[in-house]
Amino acid sequence: MRRAGLIKPLLRINNEKQRVWRKNYATQVVSGLEECSLDPKEYVDFKRQLRQLNLPHKDGHTCLQLECRLCDRNRQPVTNAQKGTDHGLLAYVNKRTGAFICPNCDVKTSLTSALLSYQLPKPVGYKQPLQRQPVYESRFPHLAVVTPEACAALGIKGLKEDQLNAIGAQWEPQQQLLHFKLRNAAQVEVGEKVLYLGDRREEIFQSSSSSGLLIHGAMNKTKAVLVSNLIDFIVLATQNIETHCVVCLPYELKTLPQECLPALERFKELIFWLHYDASHSWDAARAFALKLDERRCLLIRPTETEPAPHLALRRRLNLRHILAKATPVQHKAITTFGAMRNDILSELQNIEKVNGVKWKRFPVLNKLLKGHRRGELTILTGPTGSGKTTFMSEYSLDLAMQGVNTLWGSFEIRNTRLAATLLRQYVGYPLDDRLHEFNHWAAEFERLPLYFMTFHGQQPLKPVLEAIEHASYVHDVMHVIIDNLQFMMGVSTFRGDKFFEQDSIIAAFRSFATKHNVHVTLVMHPRKERQEDELTTSSVFGTAKATQEADNVLIIQDKRLTSVRGKKYLQIAKNRYSGDLGIMPLEFDKDGLSYSTQIQNAKRKREKTPSEN
């Protein structure tokens, strides 16, 4: 199977498509694992090898569990007391990516490399992967037991300091924060998560190669409640819920690294009870459920009577009754209004979040499209040279700055040029004459959740779909941009009608957007029209299927070359969500490569202020 790669913006471009680089977030996980798509044949061969060696293994919800042959501890005899109880002796193989992870010896390698260690005799030239005992050094050396004053500062009614100490909380008096340890599936400490009592801000610190979870509850429990922040974790963990463990996600609703999945394998039921504090996080539970196996996942939709745990406690609602009302994420083929009633009420009470992420640079789009929503298909078209890529760069940058994980597939221009355009739009002016500022802005820009496919030029559909499916699973990508669709035609084994081929490609992206709940934006060229004629939905190249499948159709109209007073504007020609159609004027700022009137007005204000003084 051909593996697809992603690059780290502005820092490294890898031309070998088999490599994948994970972006380094501020306060987000930095994975040392070489991530790749799993070849099903490798996985089948690996399981066959285990059967031939009579090695016990178990197919879990997301991982294959087996004895680690790379771990030094496993070369020593295992006592009867350890059998079946010591999770540190287990290794995990992710069934989607093929990542081989041992949380005990911190070995992370590909399935191909791990397969060699299970072969007898060992192949010639075989080298044992480097093992290192995960050791995490805390950034907070002055930790103490929680004091009554610290407990009172949380503002949770009825909470005692003894309860906080019992769930593993520690107090850092100098910075006025509560501290919790994060552990992996082997119960090894790999990081820490802290809550500043002053502004209720949370921060996470992890070791460079691991990612852990905060779990409270007995090891024999098979049900768990997943929450997104420490306040909700404290509320539920101190309520003595006998049937469920309480799990705090490490990165709130931004991403769920695959290194966290082994620690959740033992649970047969997972209930998402999340606090949705931003529009882009509204569908996070469904996205995480796809990664964790939908069949074991349930969901508590936020309503006035079923809010987040800390809000429910403040309103004196019965937490156990709310927990009992959790509904399956995966619905049956046929349902009733009664089954959907709570979902509908939740959407009506949270309509702004349901509308999607609002653009800050393009307020007109907010009025017409209402927001950027996951699971939709958008088509952007316009004449050659009209600025489709430049506009889409700023359009996607606006969303990425608000936490929308974005994957760019630029087949027309190289990633270095695209990344340079995005950086210039981010800064607002060119950096070629201010090179001393580059490191500062590059470091700021690198914090954005942006990923790039390393494909360039014509590409067949299969490896591109493999790449975006991998990105949606590993990096929790919410927005995929393909620029442009015509570069994916004419290179497949299909030798039929080109319009039928394009329809097949569009159908594949439509299916992907719906199945994986990811917004897909396709940049397409229009068919050749007379310059004086306006483009319409029927001007999109190919058959009518493209615009029929799309939820949104955006057309850049450029009349500057055909009329003295001609203008350039973006036309919303189709809007399936709200039905509102209209236009947005496009005025281009060359310095910042920006079409945003907000940015341009701010720039004029800055230029005007010194002259007035």
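All residue numbers here begin at 1 and follow the chain in the order shown.
Glycine is treated like the rest: Cβ placed from N, Cα and C.
Remember, predicted model here, so these are calculated numbers, not experimental data.
Per Swiss-Prot, the feature [2Fe-2S] cluster binding site maps to CYS68, CYS71, CYS102, CYS105; the stated evidence is experimental evidence.
Every protein chain considered, the tally of other Cβ atoms within 10 Å of the Cβ of GLY387 (ATP binding site) stands at 19. Annotation note: GLY387 (ATP binding site) sits in a coil segment as assigned by DSSP. The feature ATP binding site is assigned by Swiss-Prot to GLY382, PRO383, THR384, GLY385, SER386, GLY387, LYS388, THR389.
Swiss-Prot lists 351-602 with the feature domain 'SF4 helicase'.
Around the Cβ of CYS63 (mutagenesis position), the same chain contributes TYR92, VAL93, ASN94, LYS95, ILE101, LEU261, PRO262, GLU265, each under 8 angstroms and 6 or more positions distant in sequence. For the mutagenesis experiment CYS63 to Ala, the note given by Swiss-Prot reads: Does not affect ion and sulfide binding. Results in a partial increase in mitochondrial DNA copy number.
The 10 Å shell around the Cβ of CYS71 (mutagenesis position) contains 21 further Cβ atoms across the protein chains shown. Per Swiss-Prot, mutagenesis CYS71 to Ala is noted as: Loss of ion and sulfide binding, increased protein instability, partial increase in mitochondrial DNA copy number, retains DNA binding; when associated with A-68.
CYS105 to Ala appears in Swiss-Prot as a mutagenesis experiment; the accompanying note says: Loss of ion and sulfide binding and increased protein instability, retains DNA binding; when associated with A-102. Mapped onto three states, the DSSP output places CYS105 (mutagenesis position) in coil. Note on CYS105 (mutagenesis position): other Cβ atoms within 10 Å of its Cβ, all shown chains, come to 23.
Quoting Swiss-Prot on the mutagenesis of ASP232 to Ala: Partial increase in mitochondrial DNA copy number. In the structure as shown, the Cβ atom of ASP232 (mutagenesis position) sits within 10 Å of 23 other Cβ atoms. DSSP assigns ASP232 (mutagenesis position) to a helix.
For the mutagenesis result CYS245 to Ala, the note given in Swiss-Prot is Loss of ion and sulfide binding; when associated with A-248. Within 10 Å of the C-beta of CYS245 (mutagenesis position) we count 23 further C-beta atoms, all protein chains included.
Counting every protein chain shown, the Cβ of CYS248 (mutagenesis position) has 25 other Cβ atoms within 10 Å. DSSP gives CYS248 (mutagenesis position) a strand state. Record note (Swiss-Prot), mutagenesis CYS248 to Ala: Loss of ion and sulfide binding; when associated with A-245. The unchanged residue is displayed.
What Swiss-Prot notes for the published mutagenesis of TRP273 to Ala is this: No increase in mitochondrial DNA copy number. For the recorded site, TRP273 (mutagenesis position), the DSSP three-state label reads coil. Other Cβ atoms within 10 Å of the Cβ of TRP273 (mutagenesis position) number 27 in total over all chains.
Looking at Swiss-Prot, the entry for mutagenesis of ASP277 to Ala says: No increase in mitochondrial DNA copy number. For ASP277 (mutagenesis position), the same-chain residues lying six or more positions away in sequence with a CB closer than 8 A to its CB are LEU253.
One mutagenesis experiment named in Swiss-Prot is CYS297 to Ala, and its note says Does not affect ion and sulfide binding. The C-beta environment of CYS297 (mutagenesis position), restricted to residues of the same chain at least 6 apart in sequence and closer than 8 Å, consists of LEU270, ILE271, PHE272, ALA285, PHE288, ALA289, PRO328, VAL329, GLN330. Secondary structure at CYS297 (mutagenesis position), as computed by DSSP, is strand.
Its own atom aside, the Cβ of ARG301 (mutagenesis position) has 21 Cβ atoms within 10 angstroms in the protein chains shown. The annotation that Swiss-Prot gives for the mutagenesis experiment ARG301 to Gln reads: Reduces mitochondrial DNA copy number.
For the recorded site, PRO302 (mutagenesis position), the DSSP three-state label reads coil. In Swiss-Prot, a mutagenesis experiment is listed as PRO302 to Leu, annotated with the note Modest reduction in mitochondrial DNA copy number.
For the published mutagenesis ILE334 to Thr, Swiss-Prot gives the following note: Loss of mitochondrial transcription.
In the three-state DSSP reading, ARG341 (mutagenesis position) counts as helix. For the mutagenesis of ARG341 to Gln, Swiss-Prot gives this note: No effect on mitochondrial transcription. The structure shown keeps the original residue.
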(request) Counting Cβ neighbours within 10 Å across all chains shown, tell me which of the binding-site residues PRO383, GLY385 comes out on top. (result) PRO383
(request) For the domain 'SF4 helicase' (351-602), would you mind checking the mean pLDDT of the predicted model? (result) 90
(request) Find, for the listed recorded positions ARG341, LYS388, the residue with the lowest Cβ contact count at a 10 Å cut-off, counting only other Cβ atoms. (result) ARG341
(message) Using Cβ atoms only, which residues of the same chain lie under 8 Å from GLY382 (ATP binding site) while being at least 6 residues apart in sequence?
(response) LYS388, PRO526, LEU535, ILE555, ILE556, GLN557, ASP558
(request) Look up CYS63 (mutagenesis position) in the DSSP assignment and report helix, strand or coil. (result) strand
(message) Given a separation of at least six residues and a C-beta threshold under 8 Å, show me what packs close to CYS102 ([2Fe-2S] cluster binding site) in the same chain.
(response) CYS68, LEU70, CYS71, LEU90, ALA91, TYR92, LYS108
(message) Just to be sure I understand the packing, how many Cβ atoms besides its own are within 10 Å of the Cβ of TRP441 (mutagenesis position)?
(response) 17
(request) Under 8 Å Cβ to Cβ from THR389 (ATP binding site), same chain, six or more residues apart: give me those in sequence order, or none if nothing qualifies. (result) SER410, GLU412, ILE413, LEU418, THR421, ASP483, VAL523
(request) Round to the nearest Å and give the CA-to-CA distance linking CYS248 (mutagenesis position) with ARG341 (mutagenesis position). (result) 28
